[in-house]
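Before any comments, here is the structure.
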Amino acid sequence: MVEDSRVRDALKGGDQKALPASLVPQAPPVLTSKDKITKRMIVVLAMASLETHKISSNGPGGDKYVLLNCDDHQGLLKKMGRDISEARPDITHQCLLTLLDSPINKAGKLQVYIQTSRGILIEVNPTVRIPRTFKRFSGLMVQLLHKLSIRSVNSEEKLLKVIKNPITDHLPTKCRKVTLSFDAPVIRVQDYIEKLDDDESICVFVGAMARGKDNFADEYVDEKVGLSNYPLSASVACSKFCHGAEDAWNIL
């Protein structure tokens, strides 16, 4: 707390003096799937509606694709015989903003993956800045799905990348895997996480779809849990798990 107050005092009033190295906030190491030991929380956004569709060919810039969504492509979805609930990439967008903005992510204790409804697995770098507007997010996802990775402008670091299935190959060696179900016993997240072993991580599969069965992760999970006596959106479910882990691990 003393160091925090000295940092604030140094910055107050536009002080341009360089801070001592010991006072400069240090970014935590970036977690990757290669790290099989560090205790953390992993969130897998399962059944995510991220699907592109070609809308023009042989244009000046080549073929043009869009990210299917229920607001802009109702007519197209109808022609394809698809329900509009199958085109909800906005759910994934909301979840990513919630997760990546969280203190647990800034503390370096969160990893995020996306499993699309088409079986594509995506690793999300904790430092990536997801666009706030859905239009820009859509453009980014189209680029990712066709180029298979998005690199940082300032380095060769990959911020988003398509990786090989199955998801279990990328999880820590000791990891409790759970998924959310409205029919499962309701838990208090903080209490649940505090009961994990000292070296045990937790992986939560969250359904990033408008509706559907909760069997999307049955082949992976150890247990199904409930978070509330009321139906929750995917974004709120992500938020509750983040807050619970932050409280359990004393992340402020």
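Start at 1 and count along the chain as shown; that gives each residue its number.
Placed from the backbone N, Cα and C atoms, the Cβ positions cover glycine too.
Although substitutions are noted, the structure shown does not include any of them.
In the three-state DSSP reading, Gly212 (S-adenosyl-L-methionine binding site) counts as coil. Remark: Gly212 (S-adenosyl-L-methionine binding site) has Met47 as non-local neighbours, by Cβ distance under 8 Å and separation of at least 6 in sequence. Annotation comment: Swiss-Prot describes Leu180, Gly207, Gly212, Lys213, Asp214, Leu227, Ser228, Asn229, Tyr230, Pro231, Leu232 as S-adenosyl-L-methionine binding site.
Among the mutagenesis entries in Swiss-Prot is Arg88 to Asp, noted as: Loss of substrate rRNA binding. No effect on growth. Classification of Arg88 (mutagenesis position) by DSSP places it in coil, neither helical nor stranded.
Here the residue is the original one, while Swiss-Prot reports the published mutagenesis Asp90 to Gly with the comment Loses its exclusive nucleolar localization and mislocalizes to the cytoplasm. Every protein chain considered, the tally of other Cβ atoms within 10 Å of the Cβ of Asp90 (mutagenesis position) stands at 18.
One entry in Swiss-Prot concerns the mutagenesis experiment Arg129 to Ala. Its note says: Loss of substrate rRNA binding. Under the DSSP three-state reduction, Arg129 (mutagenesis position) is assigned to coil, being neither helix nor strand. A 10 Å cutoff on Cβ-Cβ distances gives Arg129 (mutagenesis position) a total of 8 other Cβ atoms nearby, all chains included.
The annotation that Swiss-Prot gives for the mutagenesis experiment Asp214 to Arg reads: Almost complete loss of SAM binding. No effect on growth and ribosome biogenesis. Residues within less than 8 Å, Cβ to Cβ, of Asp214 (mutagenesis position) and separated from it by at least 6 positions along the same chain comprise Thr179, Leu180, Ser181, Phe182, Asp183, Gly207, Lys224.
Looking at Swiss-Prot, you'll find the mutagenesis Leu232 to Ser noted as follows: Almost complete loss of SAM binding. No effect on growth and ribosome biogenesis. Of all Cβ atoms in the shown protein chains, 16 besides its own fall within 10 Å of the Cβ of Leu232 (mutagenesis position).
On its own chain, Ala237 (mutagenesis position) has Leu180, Val206, Leu227 as residues at least 6 apart in sequence with a Cβ closer than 8 Å to its own Cβ. For the published mutagenesis Ala237 to Asp, Swiss-Prot gives the following note: Almost complete loss of SAM binding. No effect on growth and ribosome biogenesis.
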Here the recorded positions are Arg88, Asp90, Ser228, and the Cα closest to that of Arg129 (mutagenesis position) is found at Asp90
Same-chain residues at least 6 apart in sequence with Cβ under 8 Å of the Cβ of Tyr230 (S-adenosyl-L-methionine binding site), in sequence order, are none
Rounded to a whole number of Å, the separation of the Cα atoms of Leu232 (mutagenesis position) and Asp90 (mutagenesis position) comes to 16
Between the two most distant Cα atoms of the S-adenosyl-L-methionine-binding residues Leu180, Gly207, Gly212, Lys213, Asp214, Leu227, Ser228, Asn229, Tyr230, Pro231, Leu232, the distance in Å is 19
Rounded to a whole number of Å, the separation of the Cα atoms of Ser228 (S-adenosyl-L-methionine binding site) and Arg88 (mutagenesis position) comes to 23
If you rank the recorded positions Arg88, Leu180, Ser228 by how many other Cβ atoms lie within 10 Å of their Cβ, the lowest count goes to Ser228
